[in-house]
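Heads up, the thing below is written out as structure tokens.
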Amino acid sequence: MGSLSRSEEMRFCQLIVEKDAAFNIVAEIGKQPYVQFKDLNPNVNSFQRTFVKDIRRYDEMERKLRFLESQIVKDEIVIPGRVDTGDYTILPTSELNTLEGTLTELEKDVKSMNDSDSQLKANFMDLKEWDAVLDKTDEFFQGGVDDQAQEELENLDEEGAVPRVEKGPVNYLVGIIRRERLNGFERVLWRACHHTAYIRSSDIEEELEDPGTGEKVHKSVFIIFLKGDRMRSIVEKVCDGFKAKLFKNCPKTFKERQSARNDVRARIQDLQTVLGQTREHRFRVLQAAANNHHQWLKQVRMIKTVFHMLNLFTFDGIGRFFVGECWIPLKHVEDVRKAIEVGAERSGSSVKPVLNILETSVTPPTYNETNKFTAVFQGIVDSYGIATYRELNPAPYTIITFPFLFSCMFGDLGHGCIMLMAGLWFVLREKNLQARNIKDEIFNMFFGGRYIILLMGLFSIHAGIIYNDMFAKSFNIFGSGWKNPYNASEIEGWINRTEHGKEMLVELAPEDAYDHAGGPYSFGVDPIWNIAENKLNFLNSMKMKLSVILGISQMTFGVILSFFNHTYNKSKIDIFTVFIPQMLFMGCIFMYLCLQIILKWLFFWTKEATVFGQIYPGSHCAPSLLIGLINMFMMKDRNAGFVVDGGKVNGEYREVETCYLSQWYPGQSVIEMILVVIAVICVPVMLFGKPIHHVMQQKKKAKELHGNATVRANVVSDSSEIVLNGGSKKEGAAHEEHGHGGHEDESFGDIMVHQAIHTIEYVLGCVSHTASYLRLWALSLAHAQLSEVLWHMVFVTGGLGISGTAGFIAVYVVFFIFFVLTISILVLMEGLSAFLHTLRLHWVEFQSKFYLGLGYPFVPYSFKTALQEAEAA
């Protein structure tokens, strides 16, 4: 927990390595995520850096690999393995040169095969079209279409309905066109030829493959009868405009067409054989490439990252050594030293690399070491803001509080089970799903949050049991603490009154109907409340008070955590002027309210009793906490006790009018007055405490500096310098002593404004944030009501109201509808809503009490991370 509760200690280091060993050393460092390099050449353009040529070389190799990958995917060949797994050792230079040559030859071969395949497919397409044209032409002539065309053209010529056509025999053109263009083609041709062309068409049943795009297309064969060369020219231009292909050498006789058809089909068969062999060869080549693709890509990308890191280094004066600066977690410094030594040995360097730890005033990056379980919770915190260096990390507490607050809003046993099963499915199939390398963004979002889904489902089951709620129904495990106090004659009387039109209202008074001897219900909510008319009144009151208690508890816990930050920073002024006043303010008002809620639950029951030494007549005198809180701030006088002094009159107590507004424990007004005064005093302490302390410290340091600077006039300059330097050291010590406060370099005005903002934010935030926690009650109410409405709308009104065989079938149909609506609305939509509200409660209400989040992340150089990012891009 140590590394997660507070970020790791960091060290700023300088790395000096020999030029020839730099590559292997950086490559060895990249095997573990321990080092974040600093760019020592910020003003140098990325295209002018030392290793830009090497990066371009491997960029070209990566481009070739991406081309091969596109061809492999196009042929639906599976690429085994993952890029970011396995060994991260870089191949020797000779093997990398061989790989470069292999990729060049592969790209050349695949492109050559693509060109050859495209040409073969184009020839195959031409032959298939020619075969279809020959078949359809026979069909046209067998149907007597030539005689019909001759007759129609001659009739048009004799009637003079259109301009006269040229003399001569009737000719025809045969062609092929895409089916979707046929209608437009016929209309344009009819108008362009002034109704003097006769056209007929027929669809080709077989789908043809476009050699350019590979898509399946539908085409039609057409035949056009016309007279004269002029009309032929017009037709050819229209065909060209519609990208229709004409076959001008179509045989005139059936015998010639039959001979041509036999020749075409023989050539088609030969081409199919050649295409099959070409595909087999292409498949073998791409399959071999696919088996090695991830390893090749991994090597190329790792080498690129090494050169990118080397571009962050600078040279020494003689150009023999590389100098780099980096951040390293303190506990991994020795691991990095070992990695550097291994890299130097691998390169055969005779000069031992040097790793120096430097002093710096720069704030280190924040590094919280996580695993696959804690990473999602750390991600939730980091989404709001990266923790300031060595600041207390909210993530360990979020692991419990986040799913718990979610379950308060999503508390349903049935819905929790669904969410739990979804989380379990992701967790149990974790390795299998990772190996499939699914790139769908929504899926990866759910998969990344698999552990938080699991916990939210588990906690929702717990909350559902407490609420006694499962798909809007209660379950009776421990029986009910309520009983029927009425006899048969009383029930008969109610039934008779109901039959006479009078409204019957059966009321179970807790004085008589509840089993007081059995104590509170064993666990959760009594199931009888599910059928009660005043169910919402009871549940709303309970959940509202629970929300207030949980909210104030979490905010108080946040304030307590701020104490550990102040202690770690050795800032006593923050403890006395921030933490203590904040705790007193929170305790005097809000923790006091929580105490009142709990005491009211414990002591103010339905029966007459003595509470805190005062006579309590019954539930109608239970104190009103809301009005009591208002009276507390107004310091309004209230009656002491619930009954009038003087005891009983006629055997009964004389109750105070509006007894629920009375003081319910001795000295309540005085105690509450003291609490209000303390809370009010805390505000100016928070507002002026640190600014006043700052002024006092400035005066003290100025006085010390003035005293140290007093030097006798006759002292030699060297001695004077020593005295003055001593004063500077004292000043630096004072600066160091109070440096953790964070305000020593700020002016009084800046600190005053800062404190004013934070004081106002805290005081108003305590009120607004407490109200904000009421969303726990509001969303729980909305979820329960929506679940109940869905149950009644689907089951009661729908399937369960139908009898007979139809009802038997309807139950299955209605259950399917209920299941779909439950998953889509009550689990996904309501779950997302509760998740976002829980996110807000943690980011604002909880973390604002102690978390600054002003840091920047530690981004270590790592082969695994670089490969994962490149794969996701």
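Glycine residues also receive a Cβ, built from the backbone N, Cα and C atoms like all the rest.
Just the original residues are modelled here, none of the noted substitutions.
Here is what Swiss-Prot says about this protein:
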- Trp190 to Ala: Section of excretory canal is increased with multiple lumens and abnormal whorls. No defect in collagen secretion (MUTAGEN)
- Arg191 to Ala: Section of excretory canal is increased with multiple lumens and abnormal whorls (MUTAGEN)
- Trp327 to Ala: Section of excretory canal is increased with multiple lumens and abnormal whorls. Impaired alae formation. Accumulation of multivesicular bodies in the epidermis. Animals are shorter and dumpier (MUTAGEN)
- Leu786 to Ser: Impaired alae formation. Animals are shorter and dumpier. Accumulation of multivesicular bodies in the epidermis. Impaired secretion of Hedgehog-related peptides such as wrt-2 in the epidermis. Accumulates together with che-14 and rdy-2 in multivesicular bodies but not in amphid sheath cells (MUTAGEN)
- Glu830 to Gln: Impaired alae formation. Animals are shorter and dumpier. Accumulation of multivesicular bodies in the epidermis. Impaired secretion of Hedgehog-related peptides such as wrt-2 in the epidermis (MUTAGEN)
- Val844 to Phe: Impaired alae formation. Animals are shorter and dumpier. Accumulation of multivesicular bodies in the epidermis. No defect in collagen secretion (MUTAGEN)
Just the number: how many Å between the Cα atoms of Val844 (mutagenesis position) and Glu830 (mutagenesis position)?
21
Using C-alpha positions only, work out which of the mutagenesis positions Trp190, Arg191, Leu786, Glu830 is nearest to Trp327 (mutagenesis position).
Glu830
Note down the number of other Cβ atoms within 10 Å of the Cβ of Val844 (mutagenesis position), including every protein chain shown.
15
To the nearest whole angstrom, what is the C-alpha distance linking Arg191 (mutagenesis position) and Leu786 (mutagenesis position)?
65
Determine the most Cβ-crowded residue among the mutagenesis positions Trp190, Trp327, using a 10 Å radius around each Cβ and all protein chains in the structure.
Trp327
Using Cβ atoms only, which residues of the same chain lie under 8 Å from Glu830 (mutagenesis position) while being at least 6 residues apart in sequence?
Phe410, His415, Ala782, His783, Leu786
Drop a 10 Å sphere on every Cβ of the mutagenesis positions Arg191, Leu786 and tell me which sphere holds the fewest other Cβ atoms.
Arg191
